[in-house]
Amino acid sequence: MIRLPRLYQRYLLYLVVFVVIALFYFLQAPRVEEHIGFDLALPISHVDNLWFQNKGLEGFSNDDKLVVNIGYDECFHIGRFYEGCFNRHELKSTLTDGHQYLQRKRIHKDLRGSFGRRWFGKSEYLYYDVLYPALVDYFGSNLEKLNVEAVTGISKYPKDKSLPFMDVSITFEPISIELLQKRSYISDINILFGVDCIQPIANWTLQKEFPLVKYRYSEPAYLTYKFVGTRPVDTGAQRLQETDEGKFKIVQLADLHLGVGESECIDEYPKHEACKADPKTETFVQQVLDIEKPQLVVFTGDQIMGDRSIQDSETVLLKAVAPVIARKIPWAMVWGNHDDEGSLTRWQLSEIASVLPYSLFKFSPHDTHDNTFGVGNYIYQIFSNNDTEVPVGTLYFLDSHKYSTVGKIYPGYDWIKESQWKYIEDYHDVNLKFKTGLSMAFFHIPLPEYLNIESKTHPGEKNPLIGMYKEGVTAPKYNSEGITTLDRLSVDVVSCGHDHCNDYCLRDDSTPNKIWLCYGGGGGEGGYAGYGGTERRIRIYEINVNENNIHTWKRLNGSPKEIFDFQSMLDGNSPESV
C-alpha cells in the first residue's frame, strides 16, 4: 500500500471536504429556472409598425419591451468548470401566475467578479423579465390582476412606488396602452463596470451617480438602460469618401490594452508618481482625434487586455470606441491575441462591435465560431468626392488569430490562413468594380517579412527603415505567403500592432511592388513597454489622392501636438533609414 506524504494527505483531505460542500449545495439547494418564455400560442408578441401607429405609440417597434421585474441569482462556482445557482432574490415574486407571458433576460456578468478569477466562490447575476407592448394591449386590465407593473425609474434613495434592490431603489408603475402614450418606461437593461465606464450609445442612459452594487474585491457595477420608444440616431455603416482636398486621413490605434477599471500603468515612460493606465490612454486618444480630425479610425487589435476584462469585456470594448463614437467618426477593428481572453469570445465581441454606432466591422461569409477562419475579414473602398461611384482607395482588414495551434511544429503566434488570403483575393477580383487607387491592409500580428531588414535584391544592403526597432519581431514561424497576395492586390502599405516597442516602417523588397510594412506603435499604458523606456505613441496615415501618395507620421503621449518621423511613402522622398 502506498502511503502519501503528510502534506499531500492534508491537501487530499481539503479536496474531499471541498467536493462534499459543493455536492451539498448542488443537491440540496433549490434550483433556479433559467428560461421563462412566451406562450407560443399567442400570435401577437410581435406586430408591424402600423399596429403601433394605430395605438398612438409613435416611435415604438418590436425591439421595445417593458421591464416588469428585476432580480438576481446567487450562485456557487468551481473555477469555470461548474456553476450552480441556489438562491433567487426578486422584486416581483408574486408574478408567478403571469410568468408564461414574460421573457426572462439574464445578464451574464458576475457582479462579484469572482467567476473566472477564483478557483471557487460565490457569484451573482442580474436578470429581468420583459413584456412586449402588444401583450399589454392583449391582456388589458388583467395585467393588474397578474400584478404586472413596469419599471419607470432607478434611484439611489426610496421614492413613492419604489422598492429597494441591492444598493438602489426601483420604481414600478401600472401599465396600459394609454399610459404607454404618456409615461417613460424602461425597455432594456445592462451592466457596466468600473468608475471610468462609458456608455457611448446615444439612446442609452448610464446611471453613474451611484453604483448598483459595490463589492470589496470587484469593480463597482453601474446600471445602464434605455426607455421604450427611443430610437438611436442612424449611425450605420458609413460610406468612406475623400475630402474636398482629395485627402483621406486614418488614425491607427494599436494595442490600447484597456481593462475593467482604471488600473495602474505598466512601464510608464517618462515615469510619474501616480499613473492610472486607462484614463491616461483615453486622454491621449482624445487629444490625437481632436488634433487630426480623421475620416477613419482603425483599431488594430489588443484594444482589450483580456486578463483585466474577465469581469466584463463589453465594458472595455465600449470604453475603447467611446471617444471615436462621440466624435462621429467611422471606425474599423481587427482583433489581437488578447482581446478575447476576458469574458467574451471573439465571435461575441464581433457581434457587439458590428452593431455599435459608426462601426464598419463586418463578418465575412466564411468567418467561424471556432476561429479557424478568423472573425472580421472584410474590405472597404474609399470613394471620390467628385464621383461617388469611383473608388480612389481600398482598405483590407484581416484577423491574424492568436497563438499557433501546432506549437510543436510552428511555436509562437498563429498566422493569417491561406483561405483568408484567397478570400480577399477572390473578393477583389469578383466584387471590386474598379481596382485602381491606393491600397492599405490592417491586421494585428506582423508578417514574417517584417524581419526583412536586409535587402533581398541587393545583397549587403539594407531596406529603407524609418522609426524605432527596439524589440524582436514576433511574427509567426510559418509563412502563409500573404505578402504575395498583397503584392498582387497592389497594396502599398501594411500596418499592424502587437510589438509595442517597434514603430518602424520598412520597405520590403521581396516583392515587385516593394510594400511598406509598418507598426502602429503601442498606444496604451495598460500594456508592456520597457526596452530602455518607450513612450506611448499613435500613428496617422493620410492618403493623398491628388498626389497619388500616402503620408504617415506619429504623435507621442507626452507631446501630442508635435509630429515625428514624417514620411512621404510613395514618391521616393522618404529617408532611406533613421
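Placement of Cβ uses the backbone N, Cα and C atoms for every residue, glycine included.
What Swiss-Prot records for G116, R117, R118, W119, F120, G121, K122, S123 is ATP binding site. Non-local neighbourhood of R117 (ATP binding site): I310, Q311, each in the same chain, at least six residues away, with C-beta under 8 Å from its C-beta. R117 (ATP binding site) falls within neither a helix nor a strand when secondary structure is assigned with DSSP, and so counts as coil.
Quoted from Swiss-Prot, the note attached to the mutagenesis of H338 to A states: 20% phosphatase activity. Non-local contacts of H338 (mutagenesis position) by the CB criterion (under 8 A, 6+ apart in sequence, same chain) comprise H257, D302, I304, M305, G306, D307.
Listed in chain order, the extra residues whose Cβ falls within 8 Å of the Cβ center of the ATP site residues G116, R117, R118, W119, F120, G121, K122, S123 are H77, G79, R112, S114, F115. The 10 Å shell around the Cβ of W119 (ATP binding site) contains 11 further Cβ atoms across the protein chains shown. All chains included, 21 other C-beta atoms sit within 10 angstroms of the C-beta of S123 (ATP binding site).
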